[in-house]
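Taken verbatim from Swiss-Prot:
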- S445 to A: Abolishes phosphorylation by NUAK1 and interaction with 14-3-3; when associated with A-472 and A-910 (MUTAGEN)
- S473 to A: Abolishes binding to the POLO box domains of PLK1 (MUTAGEN)
- S910 to A: Abolishes phosphorylation by NUAK1 and interaction with 14-3-3; when associated with A-445 and A-472 (MUTAGEN)
- L1007 to A: Loss of binding to PRKG1; when associated with A-1014 (MUTAGEN)
- L1014 to A: Loss of binding to PRKG1; when associated with A-1007 (MUTAGEN)
Amino acid sequence: MKMADAKQKRNEQLKRWIGSETDLEPPVVKRQKTKVKFDDGAVFLAACSSGDTDEVLKLLHRGADINYANVDGLTALHQACIDDNVDMVKFLVENGANINQPDNEGWIPLHAAASCGYLDIAEFLIGQGAHVGAVNSEGDTPLDIAEEEAMEELLQNEVNRQGVDIEAARKEEERIMLRDARQWLNSGHINDVRHAKSGGTALHVAAAKGYTEVLKLLIQAGYDVNIKDYDGWTPLHAAAHWGKEEACRILVDNLCDMEMVNKVGQTAFDVADEDILGYLEELQKKQNLLHSEKRDKKSPLIESTANMDNNQSQKTFKNKETLIIEPEKNASRIESLEQEKVDEEEEGKKDESSCSSEEDEEDDSESEAETDKTKPLASVTNANTSSTQAAPVAVTTPTVSSGQATPTSPIKKFPTTATKISPKEEERKDESPATWRLGLRKTGSYGALAEITASKEGQKEKDTAGVTRSASSPRLSSSLDNKEKEKDSKGTRLAYVAPTIPRRLASTSDIEEKENRDSSSLRTSSSYTRRKWEDDLKKNSSVNEGSTYHKSCSFGRRQDDLISSSVPSTTSTPTVTSAAGLQKSLLSSTSTTTKITTGSSSAGTQSSTSNRLWAEDSTEKEKDSVPTAVTIPVAPTVVNAAASTTTLTTTTAGTVSSTTEVRERRRSYLTPVRDEESESQRKARSRQARQSRRSTQGVTLTDLQEAEKTIGRSRSTRTREQENEEKEKEEKEKQDKEKQEEKKESETSREDEYKQKYSRTYDETYQRYRPVSTSSSTTPSSSLSTMSSSLYASSQLNRPNSLVGITSAYSRGITKENEREGEKREEEKEGEDKSQPKSIRERRRPREKRRSTGVSFWTQDSDENEQEQQSDTEEGSNKKETQTDSISRYETSSTSAGDRYDSLLGRSGSYSYLEERKPYSSRLEKDDSTDFKKLYEQILAENEKLKAQLHDTNMELTDLKLQLEKATQRQERFADRSLLEMEKRERRALERRISEMEEELKMLPDLKADNQRLKDENGALIRVISKLSK
């Protein structure tokens, strides 16, 4: 039973075995070795790139093509040039490689060597006859591609030696195509040969490269406008892909099929450059109109004999027209090219002067296109379109291109077009916001125009030139103004507000623009302004209620002087209204304890808008003429005089005005606000700009650096000053009481005390950059000292962008003696000023050394000297030192507040203030002895010298920029080389990996043999088992 069961199982196993996969395997294994066969050319290129000359020679003997090119058109010689393999280059050239063979982009080996900067290869190739005037597909010669100076020099010398005309070389292809097209047209037979790889025709090349003359001639000769290359591309595909608008227009005018697709189903719209998609859509609409008109013409079934005759005559006329216009083309082709150059130059100029936004330009170009459409089209039309002129489209014969202008089409002038259309629409083509903003570049304005002035000016500008200037943008030069007027005559008005550029610290663009404005506009000189002021002083020796003073808009200097001179009493509570610097008036003048004659009061400080705009040629003058609002806090009565509003706030004793609010208000008139920067950033920027701003006329670089150092020191000491602030105030109160008692003794001692207090308050103000309002009693001395400090702070903030100071050259001689005295008095004053931090005194000295005008720093003894000098002058003695002092004092007190904006130059305001309070008669006596002409000549000479230095500095800066650019370019090239080295290393690593893989592949047959042996053994075992089972 057991044996029967075993046999049955074995039989079942055998049944399963028969027909199984293993049983179906043949008993003898077929061993077919599959080999990868490479193209001979690919093997040759690989051998060349590896540098194996023996292998290359074997392949050449076997019949390999030495000029074999890969898919990119690169030959072995190209690759050797790129790899910097000089030996292989020489080997290939010696073995007959074509030295001028181009790749798919038209690059010959010399292009590759020039691009990589391999001098030795380039020299060898040139020596072997490489063509230095060879042009690639983009019209670049090896000289254009060369980056390193040595390579450029080598190629340029070779071009000069061979006498190659580069421009002629660029146009060589177009010239040859024109010649062939004319031959085909004259012979009536087209002998074109398609490109071997792409199947492209002459029409494809002319369309892709924008050879419009060739394109017209080929179409005229009877070329099919819808001809396809091997990829199914039509000439319209090529023209659209390469963005050639004129070529697209010519093809569409000749009724090419715009819906044709290439082999991958793309229309011309799918492959078109983004820039001309809209233009293609417009052309399609135009073509649809033409087709519908043709259908309308063909609708009559019966044609009269007259129409037939017309058609016959039209055909003959077409032939005649061809004969007539053909020589015109030959003769005037050069003219057309010159005309195109002129057009491009005009476009460049228009780009510079363009100040409108892109939307405005579109509207502008559309309106122009409409006017152009209404002009009669003097082109010769076919019989089909001769009767329908109502539509603004004309179909021309193939000879004459349509004069139709569309909103986005830049149209060059061709000699065959009958209508002449201005290419103004091309402005938009290369235009970016950077280019059109250059037209109205905004200089860093240091004082914004008043709202009133800006609105009036804006209205005036709109009425005249159609351009709205921003408050700080310079007037355009006369040439730009003329262009704007020309635009207006065409019926276009362009509104533009210059972009708000943050204030910059004397950047090169500012300097250049200011120099331009200096040359294009006449300026009112400083001596003129001062003499005008001097005349006014003589006229107004008594109190003059309604007097107005003209002042040059280039120096915004009268603000503090006018305010200080119009304080008639020591206990007054003045409120100064400043309608953005256009109106200043003192509203209240209460009890008078000391009667001092002043030059003006109330309305005497008004300066009308017309006077403000007195020297309106220069925008810089406009800017400087607008002083910042002045804030005068007086002990019990705090007055915040912000722009255009007068605020009178009565507070109790001890109220301190909000200095932060004052500063906010003041800054709002100093810096034009940018939309994208936050309020805190804007404040910080404007404060920094005010502190270290320099003028274009009188500040030297050393002055600016010293000023910045001073500001740096003041910031470090600011925290300490705040800690000592309360102590200072207590000290001041005590001193105020003492001065009140001393005041009763004599006027002279009281004035001395004023000066002590004034100079101290002055220094504190300088340290804190904001007005200090004392909360003490309402004594005259406290109110005056507080007012003077606030005036000083406002003059700091109102630093105008004008002549920074009279020259440092002549002022140093005047002030040297006084400086020495000031340093001695510093030590004596230590006992008095113990409450003040040491940093104040330390900072006072460098400021004193930076003075630009002849006003000495105030000390008690020097003030006594001044009083002695003044009395000497009144008696009639004219000592030299007294004269110079009176000159400098007079300039300080009379020119205007801007002369004392010297927060950077460290001048004492108490000096000029007290000088204002003295009678006019004594000052006028001193004024008579001054020689303003000599001073003016000195200033002028110094300014010229500084301008020359500035110009030299600018030149050096531009040179440095050029060197920097060259250096960065070199670094980029070095980076490219390192990248190339990395690629080489990667390639070597990959080659090693390939060789390892090949070794493993060699082991593969052994493994297969082992596998087969095991299979055979398995089959044998199975057979043995099956026999045993039986």
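Even glycines carry a Cβ here, placed using N, Cα and C.
Residues as originally present; substitutions not included.
Its own atom aside, the Cβ of L1014 (mutagenesis position) has 10 Cβ atoms within 10 angstroms in the protein chains shown.
Cα of L1007 (mutagenesis position) to Cα of L1014 (mutagenesis position): a distance of 11 Å. Mapped onto three states, the DSSP output places L1014 (mutagenesis position) in helix.
In this view, L1007 (mutagenesis position) is surrounded by 10 other Cβ atoms within 10 Å of its Cβ, with every protein chain counted.
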